[in-house]
Structure formats: C-alpha cells, structure tokens
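As structure tokens, the structure follows; a few thoughts come after it.
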Amino acid sequence: MRRRVFSSQDWRASGWDGMGFFSRRTFCGRSGRSCRGQLVQVSRPEVSAGSLLLPAPQAEDHSSRILYPRPKSLLPKMMNADMDAVDAENQVELEEKTRLINQVLELQHTLEDLSARVDAVKEENLKLKSENQVLGQYIENLMSASSVFQTTDTKSKRK
C-alpha cells in the first residue's frame, strides 16, 4: 500500500502540535486517494548552531480546516451491525461452500466407483467373448465330427 505524505507547505495537512512534534497527515491507498487519514508525528528537526530558534506557533483552533471522521460513538454501533450482517452472510456462504464441496466429493467417489465397475464389466466381457469363441470352436468340431458319424451311419445302414 502506498502512503502519500503531504508536504509541510500544505497548511491543512501539517503543523506544529504544541508539544514539540510536527504533525503530518498521510493518506493510504492507491494514487493518494483514500477515505481515512492518519496522523503521523515526526520529531522536530535538529537545530544547527547557525540557525535561529523560532518559538513554536501558538495553538490555534484549526478544527474548521481539518476534516474529522464520524464521531466515534456512532462508529461502533454501525460497525457492529454491519459486521454482524457481514458475519452472518459469510457464515451462510461458508456453509453453502462446505455443502457444495461435500457434494462434489460424494460425486467424485460415485464416479470412481462407476469407473471401476465399468472396467470390471469390460474385463468380464472380454473373458466371456474368449470363452464363447472357445465354445464355438468346440461346437463346430463336434458338429463336423457328428456329420462324419452321420455319413458313416447312413452308409452302413444302406449296406
């Protein structure tokens, strides 16, 4: 998060606070835009021997020049109500996500079971096909052998 600090020339955002600290208002957020301000205290710069020590400016009422956030007494009530609504909404969403995840897991297990069953049926089908082929050849051999016997039987009866 970027923090933009107003320069000391911005009389609305900075000034001496009367306790020896230089107050500077910073704004958090992208491109210097934000909805909340922070007050940063920076200690007074060291005075060199060649400079003059000027007295701290008199504390004046600059309240009309500085934008203050909403009164603190309203914030907790509004935030608690909003947070309760958000928490309830998040709880409902979390329960819905959990239900959907469980449903997906159950469907995955069912799909795995069906896939295993399909594989088993394919194996059984191949096994039965090979057995049918063997039985078919056996039947053909029996029929050809029986036809040989039938032809010999009819010839023997004719004699």
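The backbone N, Cα and C atoms fix where each Cβ goes, glycine too.
Modelled residues match the original; the substitutions are not represented.
As written in Swiss-Prot, here are the features:
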type	residues	note
MUTAGEN	Glu93 to Val	Causes trimerization and impairs interaction with FEZ1 coiled coil but does not impair interaction with full-length FEZ1; when associated with L-97
MUTAGEN	Lys97 to Leu	Causes trimerization and impairs interaction with FEZ1 coiled coil but does not impair interaction with full-length FEZ1; when associated with V-93
MUTAGEN	Arg117 to Glu	Impairs interaction with FEZ1 coiled coil but does not impair interaction with full-length FEZ1
MUTAGEN	Asn125 to Leu	Causes tetramerization and loss of interaction with FEZ1; when associated with V-132
MUTAGEN	Asn132 to Val	Causes tetramerization and loss of interaction with FEZ1; when associated with L-125
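There are 10 other Cβ atoms within 10 Å of the Cβ belonging to Glu93 (mutagenesis position). You'll find the Cα of Glu93 (mutagenesis position) roughly 57 Å from the Cα of Asn132 (mutagenesis position). All protein chains included, Asn132 (mutagenesis position) registers 10 other Cβ atoms within 10 Å of its own Cβ.
Take the Cα of Lys97 (mutagenesis position) and measure to each of the mutagenesis positions Arg117, Asn125, Asn132: the nearest one is Arg117. When the alpha carbons of Asn125 (mutagenesis position) and Asn132 (mutagenesis position) are compared, the span between them is 10 angstrom. You'll find the Cα of Asn132 (mutagenesis position) roughly 22 Å from the Cα of Arg117 (mutagenesis position). Counting every protein chain shown, the Cβ of Asn125 (mutagenesis position) has 10 other Cβ atoms within 10 Å.
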